[in-house]
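The structure appears right after this line, and notes come after that.
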Amino acid sequence: MGKKRTKGKTVPIDDSSETLEPVCRHIRKGLEQGNLKKALVNVEWNICQDCKTDNKVKDKAEEETEEKPSVWLCLKCGHQGCGRNSQEQHALKHYLTPRSEPHCLVLSLDNWSVWCYVCDNEVQYCSSNQLGQVVDYVRKQASITTPKPAEKDNGNIELENKKLEKESKNEQEREKKENMAKENPPMNSPCQITVKGLSNLGNTCFFNAVMQNLSQTPVLRELLKEVKMSGTIVKIEPPDLALTEPLEINLEPPGPLTLAMSQFLNEMQETKKGVVTPKELFSQVCKKAVRFKGYQQQDSQELLRYLLDGMRAEEHQRVSKGILKAFGNSTEKLDEELKNKVKDYEKKKSMPSFVDRIFGGELTSMIMCDQCRTVSLVHESFLDLSLPVLDDQSGKKSVNDKNLKKTVEDEDQDSEEEKDNDSYIKERSDIPSGTSKHLQKKAKKQAKKQAKNQRRQQKIQGKVLHLNDICTIDHPEDSEYEAEMSLQGEVNIKSNHISQEGVMHKEYCVNQKDLNGQAKMIESVTDNQKSTEEVDMKNINMDNDLEVLTSSPTRNLNGAYLTEGSNGEVDISNGFKNLNLNAALHPDEINIEILNDSHTPGTKVYEVVNEDPETAFCTLANREVFNTDECSIQHCLYQFTRNEKLRDANKLLCEVCTRRQCNGPKANIKGERKHVYTNAKKQMLISLAPPVLTLHLKRFQQAGFNLRKVNKHIKFPEILDLAPFCTLKCKNVAEENTRVLYSLYGVVEHSGTMRSGHYTAYAKARTANSHLSNLVLHGDIPQDFEMESKGQWFHISDTHVQAVPTTKVLNSQAYLLFYERIL
């Protein structure tokens, strides 16, 4: 009877709390306290029993480069096995062994978290219940029990001697650093610069590596202090010119993810703790993105994007709620007039979020018609740049895929350009670089057939074929739209107050619904094949940066979103007449904003300018120097911002040339005038240099049906000049300056393979850059350059922190690079 009574009880849940997890139903069957106490008598802690019997402990301990896997304790029988991040996965195999009763509950001996294999989720516990009492008992036994000297074998003695030698070396290095710090005290830092280790919560090395670099970003810590200030008042200029007084709004406290981030950065600056456990911050990230739950191997760049997007979304929500309170209406039901007013004020936000102020930059895509030489610009923001990494094998194959139908004169003129073009376009398209020639030819034929069908359909229905060549950017950075993709492939835009101004690269498009962890279907339109494919995000493992080739939805100029027909074409006939490459326009600049009152604001701004064609594609410095060295980060930036030719199926629909052919502008009646497609020139350059530049090297690629990692070493400098990749009118750059310098302060390195790898971080402990802080906080642009701040590099692998020379950092296999602006 007692069991029935306890079985029927339910745990009271507070609706206001977000931290409570669902109660595991397998605790009673997976927990055996009597067997556990017997098994923990005279046991060696934190050692996998199966690896020890296989004589693999000694071999793994001798390798300094390989990290020791986490050990999990079975709460049913006391078996100790290595976790999922190890090669053997003995703890998982122990659970999968058929038995009469399940051995599904395991306890991590590193961070004392409980995991249920049946639920495939973490089990929450407290000290009052049975599970919490068992965990407390195991922790006491682990702290009390110590191995006796007589029981130690020769192998363990050798291991302890090696550990003592390492500890003595570390102490000597620390003494040297302390002496150097005494001789050269920091000038601008009132507090001591510290680098601490981070506890691995279970395959969270991808998270720890990114957090180490963010903790060495002083500007982020300063802005978070400003955001946390209570009673912050923000003034927003009125959207209507008739209203002269700005709207004053009182901001609420920041969201839980932002508060957890601020708490984590403050904890990293404390000098008392040697190792920090970022459990609260990681749990908040998992609430924004459910894919990070489960302690699986994940991707660092994906984690960084979700983290920044989550904090930015919370900041936009603060502003939206403040605007509603300023109008005296905080209810969810609003009339249409008030809704429009709120959205107008949201668009007029004078101060961007702290994420955009630190990591935000701007890209400008320029397209020029070869006949009328009219220039059109597309501006969009970004948080990081995903750069292509070309493998030697893919580069050789792509060179052989040149079009053999070209004349000899064209080959002589464009041979070098076509080699780069083919290799780069192939890397961006959905045709894998490692596929056979037969599949590649078949894909090209299919693309040509679809292009012909689209041309025929366009003549019949008066549709336009290549708006994507004008209105979207073919590079791996695309504006992030808060879009909800339905299973039928239709694009439904959520009416939300959150302004998504970030950029997601085309291979991996994340929207706000991803942050809520809801699986969905995404319909993608690739650039080369113009075909549609549906990708089930729920069934795809995104570990280790497996990229999904998707593109963000495209809007036309009237605010209507472009939907796909049954034949895969894009219906953009309505509203295209508003976008014209009209060289006869008198104003120098016309902004064509793709905003609609009923939708969330986007970040792309289209404009047609009367700009000199000779200087439109010029950069602040010479860029041709970096076209030779293919193994450098400068060459990756060169490929990312390279000049492209829009020809053949990618021709530009030029309204100026169309009007000239029709002898002047006339009313566009269907079937009366013929559209003119011309060759065009296209290039993407940086038009706003971010204070903190984040570069992502796309090392993980798909070759046929297999996944591979490009282990090629990419050289990256300690001082990077971004001027060869910036426009002449680059913002945040003084008029006479021809250099845009950045200093390296953080690296995320991935070692291993696609299936089993490890992330580590290189971070530079240094003094804060005062000029950079003034730029971010106050917008001051100094005329002269500040010297690079000196500091000490550290290599951090979870809890292990070691000082390293600069040469070791520059020789690492970088996956993410963090640069700060030198001003």
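Glycine is treated like the rest: Cβ placed from N, Cα and C.
This is the original sequence, none of the listed changes applied.
Listed in Swiss-Prot for this protein:
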type	residues	note
ACT_SITE	CYS205	active site, nucleophile
ACT_SITE	HIS758	active site, proton acceptor
BINDING	CYS48, CYS51, CYS82, HIS90	Zn(2+) 2 binding site
DOMAIN	196-822	domain 'USP'
MUTAGEN	CYS205 to Ser	Loss of enzyme activity
C-alpha spacing of HIS758 (active site, proton acceptor) relative to CYS205 (mutagenesis position), in angstrom: 7
Local Cβ density at CYS205 (mutagenesis position) - other Cβ atoms counted within 10 Å: 24
Among CYS48, CYS51, the most crowded of the binding-site residues [Cβ within 10 Å]: CYS48
Greatest C-beta neighbour count within 10 angstroms, which of the recorded positions HIS90, HIS758: HIS90
